[in-house]
Structures are given as structure tokens and as C-alpha cells.
Amino acid sequence: MAKEFQFNWKPTIIPELLHGSVFDRYDDESTCLELNAQVRIDENGFFLRWLIEGKDAVVLDMGQIWEARTGGLPKDGRIMFELEQRGASETIAERTIWITHGQDLVNVQSFFLVAESVELAKTCRAGINDILKSSRIRHVCPTTQLMKYHTWLTMNVNERRKIPIKLIIKTFSSGKPEKMVQKCLNDLGLGGDKYTPARVINRSMGKKFRNFYKCSRGRKRKEREELDVDILTFEKFQRLYNKICPRTEVQELFVKLSGQKEYLTKERLINFLNEEQRDPRLNEILFPFFDSQRIVALLKKHENDIKYQEDGKMSGDGFLRFLMSDENPPVFLDRIEMFMDMDQPLCHYYINSSHNTYLTGRQYGGKSSSEIYRQVLLSGCRCIELDCWDGTGENKGEPIITHGKAMCTDVFFKDVLVQIRDTAFARSDFPVVLSFENHCSKSNQLKMAKYCMDIFGDMLLSKPFEDAPLDPGVSLPSPNRLRKKILIKNKRLKTDIERHQLDQFLREGKLDEEDELNETPEVVGEDSVSPRSGGSGGTGAPEEVDDDTSDDDDDPSVQTSLNVMRTIPTVNTTSNNGSNRSARSSLDTPSPSGGSLMVPDRATSTATSIKNAVLARSPNFSSLRQKLSFKRRQSPLAGDQRAHPEVEQPVSSSSPATPSISGPPPCATSSGSTSSITITTTGCSTSSSGPSKHILGGEMPAKENDEAHPELKQNFIAKNLKGFGFSKKQPVLTKEEEERIFAEYHYTGATTNIHPLLSSLVNYTHPVKFSGFDVAEANNLHFHMSSFSESTGLGYLKQSAPEFVNYNKRQSSRIYPKGARVDSSNFLPQIFWNAGCQMVSLNFQTPDVYMQLNMGKFEYNGGSGYLLKPDFLRRPDRTFDPFSESPVDGVIAAHCSVRVISGQFLSDRKIGTYVEVEMYGLPTDTIRKEHKTKVIPGNGLNPVYNEDPFVFRKVVLPELAVLRFAVYDENGKQLGQRILPLDGLQAGYRHISLRSDTNQSFILSPVLFVQIVIKTYVPDELSGLVDALADPRAFLSEQKKRQEALAHMGVDDSDIPDVPNTRNMALRHVKQPPRQNGSSADLLANNGQTGSARGDQTSSMASSTIRSPNEQPQPVAVDKFKVDPIEVDDLRRDKAFAKLLKRFQKELDDLRKKHQKQRDSIQKQQPARRRNSSIAWIQTNVDKLITNNRRSTKKEKGSRRSLTASVSSGCGSASGTVTVSVCSPSGASCSGYSTGGPSTPVACNSDGTGSPATIGSPVPQDLVNNDRVRSLVNTQTGEWSAMVRRHDEEEFELKKVQLKEQFDLLRKLMSEAQKNQMLALKLRLEAEGKDLKQTQTKKSMEDAKVIQLDKGIKTKAERDRRVKELNEKNLKMFVEERKRLAMKAQKHEEQLTKRHLDQLEQLDKDFHKALDAEVGNYKEEQLAAQPTSVV
């Protein structure tokens, strides 16, 4: 429910109008003056009525009155004479109240009230305008509208000052029979009195008319019924309404809410107001809930039964009165007032804008009017357009306003400014923008500037504010800062050029001759290249180009239309008398009619005025001949700046011109008093002072004083349009003629020859040619703005929508209809509102659906004409795409449903009706031509629809969305409409009053009774969870009820397992693969399935690094992908590795055999030594020594003098060879002996000396000191030791090579295993992706099938939209899932790759470690080796 708001809609009525005053009345169409008319306004300000003695009252709805202004003198001389007889003639204009009224902007009627005194006229005029300024009365409730109609009945009395019963019967005739209405009147005592009107036959009637009455004298005169005004009170009228039109649908609702009782209790009423009538999204503090205290106040207002009031109950009648009261409006009532922040920069607002404001009809051949500017401004428009051209003929030297070269009538520029001045701030105080499309010469531009300054005065903003200079980065001033200011939008010179020319003009009173006649290239923005428009759509229509857009050559829509064959003109400088001299003299002499030189064949305008208030002398024209001679070769119409070059007087010595299809349109013939250069073309010639008025027969103006050329009205139509098939009996264009004119039309761009004074008046609305969004962003000039045709705007919106939105955050843009809309139709403004375009200009004279949308949108915020754009369209740190279909950050999507229940007073005819509900917003939110009720035949009074709700499931941006309610008859004619903003809409059961197609109220407004549900949008799969969170008690209570029911059926609660919510099953089914959120190591450790490490297997390999011996691998299975580590032992068991080891062993055995052969060879080289006795004796003792040594080796080990026996099993000695070493007690020498083979090596000291040793028995001393023995030992020791070292080194090198090959093979095997592991991982992930796609496809098909089978979806469009929304949601979800799967695969691959690198790195470390160990062992053995010998 809405917060309490004091809605006081009643205006203040001054006593002179409330009690009535006497005026004399006349109108434009009458020729007589109605004297002593009693004029009054009712106490509620609904109607203005005048009563004349002996006549029926005339009642005028105040909602149809545009304004009351100071009147002029009457045109009819008889009326003027009578007014002079009744008062002072010099004060007639001041004593006159000129009231204009009408149901639309174009068909405006007027009447005049002449007061007895100037003071009375001034007071009543101000009182009427004060009533009109308030817009609250347009938003009253249905009860107040019934009161309004009751007031109309009581004021609309006949000559007997009673209410005709027929008016009451006619009220209900659209749904009820007359006898039934009459019976209800009689039941309520409203039958009235009967009387027979007297027949009055005027003697002045014609003979046939008198004979008609004579023939009917025998007929019975029909009796009439009338009712006293005092009898028909509002209470009785309400009872009559409820009796004739019982609200059965409200009664059904009441019975449902009351629980079959005759009243609503306080608790039920509170629950209804807080649950049904409240938007759940509202803040509880700003919009408090209803409590008992507010219910008591509510009952006092609407419940008439005192007992019910005391008991806190509400009856059915009281409930109906509440539903139809001001406390139950469809829109928050504070939205009617000024509720928006008006201190933001000007570009942050939508501005109500008009296109070609001067036109009252079609774009071609239409009528121009200055009066329509008043209606447009009074209707709330804040940006109006003025197409300014040089006047021709008698109006030469005066700027006019017309649609140039489109055969439209003209109005004076000065007259339009007066109308703007009088009405600019009559309804709204916020600034008005005048959009000039300037085609005038500099002299007329000077007049335009002077007219603006003189007429507007202080209202004109002639220079920027000091705190808001025209500098880069400076924001525009706010609407509050610009209150009651008029801004001019016109091209402007560059700053330095403007300053120079303006100083010269103010100093000398004129400009240089070159500046006067040449186009000025120093216009800001005109030297930049504009991007070509992409938007004509291939229609071939000439695109109208605004003054700040591209030239015609830059617009492809213009280029494609220029397929008209043009004939090259010839210049005839001979005047009417054939004198070339007079023609040449006209170049040197100023024209008598205003001093203008007309050169119609220039590509750009050279027409300039030399006569104005500040010029001291006339320029010398003799210097222009060379320029003119060149310009004469140009096309006469391509760049002509005249408004109507086609109506100039043809002068040619040749035969009369014949109209040609390929040439320009035929021209009017008129004589003129001045001479100029005459251009002759095929089918068209011009003369000096030919008229420029174009009036089509079908659009004859009603008032002469509203045209710049009224004298052309008759002769031009009758004589000069015959070439197009026009005649007196054919006042309108045929389709073929219109197409012909349209094909030959060529739009002329606005002039760049700007007068510095007019340029200096442009400030915050400086139009420039659009050069691109990046250029505009780089310049950062907020006061620059650009205009786009709807085609061009759609092109930019299609290509660069976010950039367009950002552009509109900083500066303004204006959108106008494309030139192909010759019927003045409109485009959908919502498209450009979505992009933040401020001035979306429409044709106000055409009240189509799109104009209704514009009027309905700007009806709020006090009707100021300014609406603050949503936050995301203003903040520079936010990015917004108007084509987005997903919710915007910070904006909560809404869900809206509308159920049309019934209607009241929809039509005054007994005809079938239906209701259509549409939504306009973002493209994804816009729903049109889908939701309509069934036709209820033969009842235009109170049809009951009771349709199923029209559901708008997901509204992405509620702030931009509006609802449109429209009622049509069975033939498709619109009966009423209403535009309501979604962000201000109230939920619950509401009555919606409808408006006319021009957004005006009716005397008895049609009303729709609807139920509106607004809440936060929740996806279907989460609705159950949201409901449970919103009301957990109800959710648990429902669960408990079901549990008790199952227990009653014998089912134990323990037998029921917990199951997931079916609403989330589909979502869970898609999301079943779990996501891993651990570290990368954990993620990889849980990945993979390993098998054998053999290279020929394609199964998964282990994915762990080479671990230390104490580290134990721990394989874990995740996502059905088991991982085991790669073990080196597994790799060593590979066939290739076993084969390599076998080859290594063979190589080693071969090397050892080779070494053994070498040892055997050395032993064979010393046979003589063994025969020596001493050696033999040594040998014998050595054998004994070996025998003893075996017994005592362990005991004597480590002794300084010891016998060491070792069995060598390594390389360097034969198997089973025993080596014995004998050392002296001092340790200085030793002798080595070896046995067990053919030869025995003996170990000696390093110097080759041996010491005598006692082995078993003492060694003879002489043997030890024997030189021969010593030399033999030394020689044998050296040879043998060298051989042993060489063998050891060869074996070491072989081991190194084998170790390297071994680890190379391990590396190769590991790489293959890693490759297989990676391949298995990819195959697994691909399988998961394939499974995911299959699951997603299955889900999409199942969801689409559910939607197709959903019986709650009524229309195909809704079903398609649901499927599209579902597909988009699924697509987004599927993309996210696939992204997660891809990220998971990427992480797995990255981690596996890292682990593979670690494994290879560890393998390299192990290789180097093994190599270092081998080298260390080899060095250690070398250090521990002793010299050995064979003896």
C-alpha cells in the first residue's frame, strides 16, 4: 500500500468565476454577438458554462481548454460595431478573454468573452489560467469522475433550466435498454416531469420548410421529460449508477475476502491491504504497513454504517467506495508532482521534444501555423523546431518558417517568436530549446538575432553562466539553474572568428563584403568528416538532414534518392522588355523591396539583405559579377537556399515551358515589381518577386493572419497545380502525384554562412557535425550536441550501443524522424530512450501510438517536460548495453502480471470491446500485440472480461518500462488508452482511467478494473526456495500437514527418505560433475587413472614425481579418474630396459675377458723368472703362508706387520687368485705374493724395495737384499699395476656410458608414460565434455518440452519468448559449465605438465647423483689401490 499522501486536487476558483459574471460572447464562425452571457465555473473546476436567456446552456470541459489570453478585435464589422456601442472601443482588446479549446493540437477552436471592465477581464483570465496550470485534476479517482459527470449533467440544462432526462438515459444506453434505465430512474424518484415543447415556425423559413411543418401538424407531438437540478444529487446519481451497473465482479471479490460474510473484519482488511494491495518490494519505513489506527481512519472515510465503523467492519458498499477512491490510485500520487532531482546536468534528462513544430499535417504540402507552437508548448514540450528561410515576394527581407521546397505554407519567424514568448513558461518553468534549422542569409540572420533579443528579452540566455563556462570537461548547468530561460540551438562560428566579426559588426555596423556573401568555412564542427549514415533501409527516400548533421552528400539515403534527371539551366539576363542593360543595372543597384539580391542558381545561398537597422550604407555590388557568372552554371535547385524556388515567375523568349517528369515541379506565375536574374529550366522559370506560398487544396488554412503569404491561397491552387493533376474539385494529392513530388524533392542543408550576432547567442546547445564517439570523448565538450535521423541513430545504436550510451551521459543528442515519413508518422521513441538520448523529437500533430507513449511518459514529474534518466544511464563508471537481456548490476528485475477484470463506460455505443495490454522498455522487455482479452459483444457500458492474468515474467529494467492499456471496439477503433510507468505502478486491485488518443481526459472517462501483481523476478527453479524463505512458517506448516496426512495413511516418517527439491533437479543434473576448489597440487593429485607404465599401453600412466625411498605414493580417485605414481622400478621392469641391462652385462663380461687375456699374456712373458731357485723357494713359502694365513687372517688383521689375504672378485685379478702382502716391521717396505694361478703377483712398496718377511718360517736375509730379486719385483710390479689401472679406467668409462644410456632410456620411457598419461587425461576430459554436452542438450529438450506442454501459456508469442528465455538462460549456464570444465582441464593439464617436468628434472638429478656416486667410488678405489706384481 502507498504511503499517506495528501492529494488535494481541487483548484482555487475566484469568486468572479465561481458565482458567475456577465460577458458578451462571440466566436470566429458566428456573425452575431451573444449579449449578457452568464459565465461561471463550478466549485470543482470541472467545467466552464455560459447561459444565455432563452437558450440551452453550453458547457465546456476545462480539460479541453488550452489557455485564456488577451484577445484582439473581431473581424466581423457588425460584431465590432455592437461592441463599440456597449463600451469604449479603445479597451475592447483588453476587455476580451480569448479562450482556445480543442481535443487535439491541430483542430483548435476559439471563442471570445468581452467583459464590462478591464479589471474583470484580467482577473478572470488569470483565474482560468491558474486552474489550467494544475494537472492534478487529470488524475482523480473514478468516484471523482462520476462526480464530474454529475456536475456536467447539472450544468447542462435546457432553456427551462432543467436537466433533460434523455442525457441521463444516453449515459447508460451503450449497455442497458432505455426502458430499464427509465425504470431505475422511476424507482429512485428521478422520473422527472413531462412537457410538450411548443412548435415555433419562423416566417423567414423557406416555403418547402414551412410546408414540412404544415404536413406534420396532424402528428402527435412527442413529450419530453426533464428533471429539476436540485433533485439529482450526487448520492442519488451514485445509487442510480450502482443500480443500473451493479459491480458483480467487486461483489465476488468481497465475498471471497470476507469468507462468505456480509462484512470485512479489521484483521481481514489489514491482511488484504498489506498482502494484496502492496508491492512486496517497497521499503517498510518509507511505505509503512496498514495497522489498526489507519484502518479506523479508512473506515471513517468510506464506511457509511456507523455501527460497522464502531465495530471495525467494512461493508460491501464501503469496500467499493474504497476501491474507487483517491486512496487506491494505480500510480503513486506523488509522481504527479515534481518528485525528481532537477539539479543534475541538462544532459541527464529526457526532454520532451517536437519535430517540425510548425506543421499541422503532412510533411509535403502541409499547412504551417504559428498557433500550433502555443499548443505544443502548453502540452509540455520543451524543445521545438524552427526551419528558417528567406522570405520571397512581398515578404522579401523577412525570415519565414516553412518546410523548404516541400510545398508547405509559410509563417513569419517574428510571429512564431511572439507565440513562444507568451506560452514558453505558462505550464512549466524549465528551459525551452529552440532548434533552428537555418537557411537564411546573413541579413535575415541579423533580423532573427534582433527579434530573439527584442521579443524574449531576459528570457533569452545570450551568454553562458560564469560558473559554467564553455570549456572542456565542464558539465552543463541544471534545469533548475536554467529556469525560465530560452536556449538557441544554431550553428556557431569558431570562437576567434566570431569575436573578430562581432567586434567589426558592433564597431562599423556591417561586415566585410566577402563575409556577407560567401559561405563561412569557420563554422565549428563543419570541417570534420561525418561518418556515413547506414540507415535508410533501402527505401530510396530522401533523408531530411538537421543543421548539425551530415551534408546531403554524406547521407546515402539522400544519394540513393537523387535519381531525378535534371536539365542544365541556361542563363537569360534579359528582362521583360528585352533590355540587357536593365538586367545588368540590377546588379549594381539595391533592390527596392528590402535590398536583397536573389541569385537562384547558386549552389549555396548568396541572398543577403543590405537594409537593416544598423547598416549605414549599402554595399557595392559591382564586384560580384565574376562570381555570379561562375555560379550561373550551377543547378538551379540543388543548393538553392530559397524556401520556394519552384514558384518564381517564368520569363523566357522561347515557347512556354512544358512540365516534365524529369525536371523540377511546375511553378506559379506571378508578376513582380522588381527585377532580378532569371533562370530558365525545363518546366520552371523564376522571376524577381514571385510568391513563395504553397497551399494544397486539401489543407486550406482557416485563418488568414496565420500565414506569411495569404494572397496566394486561391490563384496558386487554381492555376499552378494543374500540372500535377490538381483541380478545384480535387483538393488533395493522389498517391502517384505524391510519389512524384517526393521523388523530385531535394533537401537543402542548413547554411554555414552564420552571422556573428546570431552565433553569439548559442551557448549550451551548440550543434556540431558528428565525427565519431571517440572524437567526442576526446574533445570532452559537454555543450556540443549532434542530431541524428532515426535511420542514422539506429545504425549507430546497432553498431556501437554502449558508446552511444556513454556519449549521452556527457552531452546531448537529438533524434528526428526520417524524411520518408511524409505522412508525419512517428517512430518508437523507446528505442532511443533506452540509449539515453535526450531529445527524441516526434511529430506532435499525429496522435499515433508512439506519440501517446511520449505524452504518457512526460505526464509525470509535474508535467515539466523533463524526466531524470535512470542512474545507470548517467553514471560514467557504469557500462550499459540497451540490448542486454540479462539483469543489470545494481538493478533488480521485476515480475509483473495484469488481470483485466472489467470496464465501465468504455463507449457511448452498444458495441463489442476488448482490452489490450502492452509493455514498452528494453527490447527484451517490450511485448506488443500479444495480450488482449476476448471481445465482449454488445456492451460498451460495463463489460466483464475476467481474463487470465497477462504475465510479464521478467522485466530487466523496470525504470525504463511502461505499461500501455488500450480499449478497442470490435472494428479495431481505439476508444481509450493510458500509459503508466512500471516503477510507479501500484499493486493490487486498481481502477485505471483512460485517456483519449491525444492524452486528454473525457467528460466521463472510461475505466478499467484490473488486478496488478508486482514482485521481484525469481527464476522458476528457485521459486520454491524463495517462497520458503519468505514465509518459513507457512512452508513448514505445509510440510507438517502433508506429514500428518501420510501418517494417517499409515506411512511412518522414518520410511520417507530425504529427496532433493524437484525444482532444482534439472539444475543439479547438469551440475553433477563436482568442482575442485583446492590447490593445484591437490587438484592434480586427485586426477588420473594409471595402469602399467609400458609404452605400448594407452591407458593412464602414473603422474607423480620420482620420490625418495621413504616416500610412499598414495593414489586417490576423483571424478572417476584414478591416479597412481610413476615408479622407476616399474620403468626398470620394462622390456626395453631389461634388454638394455642384458646388453650392458654382456659388454661388461666381454671387457673383463679382454682384460684377463691381457693379464695372461703378461704372465707368459716371464717364464724364466719362475725357474729361479729363490723364486721357487719364495713360491713354496708363499703356498705355506697362504695356508696359515687362512687360519689367522682375522686375528692379525690391522697389524702393522700382517699378512693380508683377500679374494678378489672384482676386476683386475682372476677368479680365485690370492694376493699376499708381506711388510717389514718398520712399514717401509713390503713384498706381495699371489698364488692360485700360473703366476703369483707380489705387492711391493712404492720404491720397489722389498723387506725380508718371515712367512711360516723365516725368509733368508740375503734373499731380501738380493738386487736381482728386488729389480724383478719392481719391474713386474710396475707393469702389472699399470695394466690394472688401465683396466679399472676402461671399466669405469664403460659404466659411465652405460649409466647415461640407462637414464636416457628411463627418460624416454618416462616421457612416453607421461605422454600416455596426458593423452588419457585429454580423452577423459573430452569424454566428460561430451557427456556434459549430451546432458545439456537433453536438458534443453526436456525444458522446451515442459514449456510446450504448459497449459498456462496462452499465446504462441509467449511460448516462444519463454523458450527463448530458457534457451538464453541455459546457454549462459551451459557456457559457464563448459568454461568451468575447460578451466578444470587446463588446470589438470598445467599441473600434469608441471609434474612431468618435475619428474624429468628429478630423473636428471638422479642421473647426476648416480654418476657422481660412480665417480666417487672410482676415485676412492684409486686412492686405496696398492702396487701389485706377479712373480
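Every residue gets a Cβ built from N, Cα and C, even glycine.
None of the substitutions listed is reflected here, since the structure keeps the original residues.
In sequence order, K10, P11, I13, M62, I131, I137 make up the list of same-chain residues 6 or more apart from G45 (mutagenesis position) whose Cβ falls under 8 Å from its Cβ. Among the mutagenesis results in Swiss-Prot, G45 to D has the note: In n2659; egg laying and defecation defects, and sluggish locomotion. Grows in the presence of aldicarb unlike the wild-type. The residue drawn here is the original one.
If you look up Swiss-Prot, you'll see N356, E385, D387, E437 marked as Ca(2+) binding site, on the strength of similarity to another entry. For N356 (Ca(2+) binding site), applying a Cβ distance below 8 Å and a minimum sequence separation of six or more within one chain yields Q363, E385, D387, H403, S824, N843.
Neighbour count (other Cβ atoms within 10 Å of the Cβ, all protein chains): 26 for K491 (substrate binding site). Look at Swiss-Prot and you will find K489, K491, S787, R814 tagged as substrate binding site.
For the domain 'PI-PLC Y-box' (758-874), the DSSP-based tally of helix, strand and coil residues reads 49 helix, 21 strand, 47 coil. Residues or ranges marked as domain 'PI-PLC Y-box' by Swiss-Prot: 758-874.
Helix, strand and coil content of the domain 'C2' (877-1002), in residues and according to DSSP, is 6 helix, 57 strand, 63 coil. For 877-1002, the entry in Swiss-Prot reads domain 'C2', with the evidence type sequence analysis.
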Problem set entry | Spatial separation of E437 (Ca(2+) binding site) from R814 (substrate binding site) - C-alpha basis, Å | 13
Exercise. Including all protein chains displayed, how many Cβ atoms other than that of S787 (substrate binding site) lie within 10 Å of its Cβ?
Worked result: 26
For this session: Would you count the other CB atoms within 10 A of the CB of E437 (Ca(2+) binding site), including those on all shown protein chains?
Result: 27
Exercise. Applying the rule Cβ within 8 Å of the centroid of the Cβ atoms of N356, E385, D387, E437, what extra residues of the same chain belong around the Ca(2+) site?
Worked result: H355, T357, Y358, L386, I401, H403, S435
Exercise. What is the interatomic distance between the Cα atoms of S787 (substrate binding site) and E437 (Ca(2+) binding site), given in whole Å?
Worked result: 11
For this session: Would you kindly give the Cα-Cα distance separating E437 (Ca(2+) binding site) and K491 (substrate binding site), rounded to the nearest Å?
Result: 9
Exercise. How long is the line from the C-alpha of E437 (Ca(2+) binding site) to the C-alpha of K489 (substrate binding site), rounded to the nearest angstrom?
Worked result: 9
Exercise. According to DSSP, which kind of secondary structure is G45 (mutagenesis position) found in, if we only use helix, strand and coil?
Worked result: coil
For this session: Whole number in angstrom, please: the longest C-alpha to C-alpha distance across K489, K491, S787, R814 for substrate.
Result: 14
